[in-house]
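Report on the structure given below.
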Amino acid sequence: MNIKKEFIKVISMSCLVTAITLSGPVFIPLVQGAGGHGDVGMHVKEKEKNKDENKRKDEERNKTQEEHLKEIMKHIVKIEVKGEEAVKKEAAEKLLEKVPSDVLEMYKAIGGKIYIVDGDITKHISLEALSEDKKKIKDIYGKDALLHEHYVYAKEGYEPVLVIQSSEDYVENTEKALNVYYEIGKILSRDILSKINQPYQKFLDVLNTIKNASDSDGQDLLFTNQLKEHPTDFSVEFLEQNSNEVQEVFAKAFAYYIEPQHRDVLQLYAPEAFNYMDKFNEQEINLSLEELKDQRMLARYEKWEKIKQHYQHWSDSLSEEGRGLLKKLQIPIEPKKDDIIHSLSQEEKELLKRIQIDSSDFLSTEEKEFLKKLQIDIRDSLSEEEKELLNRIQVDSSNPLSEKEKEFLKKLKLDIQPYDINQRLQDTGGLIDSPSINLDVRKQYKRDIQNIDALLHQSIGSTLYNKIYLYENMNINNLTATLGADLVDSTDNTKINRGIFNEFKKNFKYSISSNYMIVDINERPALDNERLKWRIQLSPDTRAGYLENGKLILQRNIGLEIKDVQIIKQSEKEYIRIDAKVVPKSKIDTKIQEAQLNINQEWNKALGLPKYTKLITFNVHNRYASNIVESAYLILNEWKNNIQSDLIKKVTNYLVDGNGRFVFTDITLPNIAEQYTHQDEIYEQVHSKGLYVPESRSILLHGPSKGVELRNDSEGFIHEFGHAVDDYAGYLLDKNQSDLVTNSKKFIDIFKEEGSNLTSYGRTNEAEFFAEAFRLMHSTDHAERLKVQKNAPKTFQFINDQIKFIINS
């Protein structure tokens with residue numbers, strides 16, 4: 001029997017009296033204050049005597065239930081409706097008042113929220129990140145609908161969300177009310193009851209009774225096509241394997257039972273389902289709620305205590321040395337002035353007294369301040385005459401540093417770095433042996449890391465891993481400096497920029513942690529600069545250790561699959577929620593290797609290189625790993641689209657002939673193998689965003705980040721390719737000498753004349769000026785191309801001459 005909606009309406013209205021009598025609070029047996037069934041004559045005097053008392057108790061009970069409902073709704077229902085829309089808001093609220101308070105209490109217990117909003121529900125923050133597939137929905141009748149035209153949606157997840165459009169229609173339009181209850185039924189079956197043990201055991205008899213009925217009315221009302229077509233009786237195993245189908249039936253039955261003018265339809269066509277809902281009483285819901293609380297460890301204290309208990313023996317067995325090591329991991333050790341001064345030779349001390357630190361272009365502000373403090377301490381040993389002499393020397397800050405002074409400050413720069421294990425692991429991608437730090441300190445890092453690895457021997461275990469989520473708040477810039485400044489809305493810092501967020505999310509598929517993650521057992525409020533809120537599910541074999549104050553330290557070198565990225569709102573401020581699951585790092589490494597193989601095959605073909613040439617390398621080890629890989633495609637396409645193909649092929653072949661690479665990485669550039677042969681400028685390159693290494697003929701690009709004057713990583717890559725053009729042009733001029741063309745007298749003279757006419761970074765030296773001019777000449781912005789021709793015409797002509805020379809060689 002194919003039940004039409006119109007028919008349901010007629011039946012519903014014809015049974016309106018019945019419906020009204022059945023529309024009291026559901027699942028909760030109410031005391032009937034006046035009269036009842038049975039032998040009235042025998043008890044009429046007693047009942048009349050107690051009538052007032054029963055009525056009073058009844059009113060008190062209903063009042064208690066109403067207060068309980070209001071208290072729950074205060075916690076889970078958020079009204080986001082303008083003042084003039086109050087009538088629409090109230091209509092939606094009245095729908096929720098018909099839902100049993102115990103159902104809403106279970107929803108509250110799992111962290112669920114209900115939002116009543118104006119207009120298009122897809123514009124709500126919780127639904128903005130939905131995929132296009134999930135925006136195609138079906139209503140309770142199986143009719144297709146587009147979410148932006150619909151009025152209610154239940155979003156599943158660890159903390160489910162129900163979004164309801166405010167509308168007066170719910171008062172008269174019972175179908176709209178029915179669909180709201182249908183979505184609530186989905187939450188009840190999918191997000192709550194499915195989490196308890198044997199959730200469908202009692203529902204099995206209901207389904208089989210409907211299936212074996214003499215007519216198909218109950219199936220037509222509630223069953224999905226798959227359930228209708230199932231040839232035999234349903235078993236528990238079948239229901240467990242087809243839980244979505246069962247949840248659909250439950251949600252429909254719930255909706256028909258709750259909506260007053262449709263309740264009689266359920267009783268008429270599927271009486272077994274009606275009786276099931278009718279008996280789904282307060283006691284059963286309470287049992288479900290208790291089981292749910294126990295299984296999900298909803299109490300924050302209980303969750304904390306269980307983890308502490310799991311790691312109690314581990315904590316008790318820690319030696320003082322082990323505790324000190326974990327403290328060292330959490331709190332970087334700042335350098336001590338006295339230790340640094342003591343390590344200096346007398347000659348170095350004399351040099352430090354006279355160096356004009358402000359004129360150093362490779363020291364950070366913090367480093368300059370620290371070195372000035374060293375100078376002050378050393379000056380105490382000067383005579384008054386020497387101090388006066390030193391003051392006169394330092395008045396003129398325009399004097400450049402001598403080469404000797406530069407080399408000394410480069411050495412000293414390493415000595416003033418904090419001893420920070422996690423930062424070191426992040427900078428190197430866990431490759432501790434890279435030579436970007438002096439040997440003694442490197443050995444200390446290796447010892448400490450090996451000892452911490454040994455401490456973290458206990459896994460989280462199968463009893464805990466699937467029941468807990470761990471949390472980490474993160475500064476956006478620690479993940480992506482490119483988008484970090486733009487992700488927060490510039491007009492309202494409580495909001496996230498939607499356009500930038502979509503770009504941020506698009507390439508975020510997997511992650512790697514090469515250092516030790518320190519995570520919170522329970523989510524904590526974010527600091528001002530923490531706008532990323534990670535929620536991480538562990539694997540049972542994740543090794544961890546318990547720290548004080550509700551934190552765990554996780555092993556290094558783990559993989560993370562990104563399950564969802566969405567904007568959430570907490571305390572009137574928007575954050576980005578990243579849901580991730582711990583997986584073996586090897587699984588993520590395989591994804592990266594497959595992507596590297598694919599991109600090399602594509603570009604080898606495009607550039608006419610041998611099939612198995614390994615031109616492109618992904619040296620990726622950190623938390624925004626997938627973005628490095630995905631962005632490489634965009635960077636290379638923009639490079640190809642903005643530079644002459646003949647020039648690209650000629651220069652790329654030159655690089656390949658020298659075993660050169662295009663290295664896309666998220667670790668600092670001095671730690672890249674292709675850079676090891678080029679260590680004389682290692683100190684300046686710690687924070688470099690890009691680098692061309694003539695010795696290895698390789699372009700290194702650090703991301704996700706951008707330089708001071710670069711709009712994106714593509715411009716950085718074109719700048720570095722400009723250095724490769726400089727190198728190849730010099731090689732063609734004299735293959736024996738193989739010097740940069742920018743070292744020619746002709747270009748040195750051009751630099752003296754035009755070197756200050758383009759960008760501040762271009763003023764650094766001849767090579768950087770050439771690369772900056774090359775970048776501007778191949779910009780997607782026509783105005784920047786003209787800028788070189790107008791402001792540096794000789795440079796423009798010189799570079800064009802080199803391009804023609806290379807192409808025709």
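Using the three backbone atoms N, Cα and C, a Cβ is placed for every residue, glycine included.
Features as listed in Swiss-Prot:
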| type | residues | note |
| --- | --- | --- |
| MUTAGEN | His68 to Ala or Tyr | Impaired translocation into host cytoplasm |
| MUTAGEN | Leu69 to Ala | Does not affect translocation into host cytoplasm |
| DOMAIN | 70-282 | domain 'ATLF-like 1' |
| MUTAGEN | Ile72 to Ala | Does not affect translocation into host cytoplasm |
| MUTAGEN | Tyr182 to Ala | Loss of ability to bind to PA |
| MUTAGEN | Ile184 to Ala | Loss of ability to bind to PA |
| MUTAGEN | Gly185 to Ala | No effect on PA-binding ability |
| MUTAGEN | Leu221 to Ala | No effect on PA-binding ability and fully toxic |
| MUTAGEN | Phe223 to Ala | Loss of ability to bind to PA and non-toxic |
| DOMAIN | 609-804 | domain 'ATLF-like 2' |
| BINDING | His719, His723, Tyr761, Glu768 | Zn(2+) binding site |
| ACT_SITE | Glu720 | active site, proton acceptor |
Next on the checklist: Taking only the residues in the domain 'ATLF-like 1' (70-282), give me the average pLDDT of this model.
Outcome noted: 86
Checklist outcome for this item: Expressed in Å to no decimal places, the gap between the Cα atoms of Tyr761 (Zn(2+) binding site) and Glu720 (active site, proton acceptor) is 13
Checklist entry - Between Ile72 (mutagenesis position) and Gly185 (mutagenesis position), what C-alpha distance do you get in Å? => result 18
Item to check | Shell of the Zn(2+) site beyond His719, His723, Tyr761, Glu768, same chain only (C-beta within 8 angstroms of their C-beta centre) | outcome: Glu720, Gly722, Gly762, Thr764, Ala767, Phe769, Phe770, Ala771, Glu772, Arg775
Item to check | Top Cα neighbour of Glu768 (Zn(2+) binding site) in the set of mutagenesis positions His68, Leu69, Tyr182 | outcome: Tyr182
Next on the checklist: Just to verify a number: CA distance, Gly185 (mutagenesis position) to Leu69 (mutagenesis position), in angstrom, no decimals.
Outcome noted: 18
Checklist outcome for this item: So His723 (Zn(2+) binding site), by the Cβ count within 10 Å over all chains shown, scores 22
Checklist entry - Here are the recorded positions: Tyr182, Phe223, Tyr761. Which has the lowest count of other Cβ atoms within 10 Å? => result Tyr761
Item to check | mutagenesis positions compared (Leu69, Ile72, Ile184, Leu221) - highest count of Cβ atoms within 10 Å | outcome: Ile184
Checklist entry - Counting all other Cβ atoms within 10 Å across every protein chain shown, which of the recorded positions Glu720, Glu768 scores highest? => result Glu720
Next on the checklist: Most Cβ neighbours within 10 Å: which of the recorded positions His68, His719 is it?
Outcome noted: His719
Checklist entry - According to DSSP, which kind of secondary structure is Tyr182 (mutagenesis position) found in, if we only use helix, strand and coil? => result helix
Checklist outcome for this item: One should report the C-alpha separation between Phe223 (mutagenesis position) and Glu720 (active site, proton acceptor), rounded to whole angstrom, as 63
Checklist outcome for this item: DSSP output for Phe223 (mutagenesis position) maps to coil
Item to check | Between Tyr182 (mutagenesis position) and His719 (Zn(2+) binding site), the C-alpha gap once rounded to whole angstrom | outcome: 58
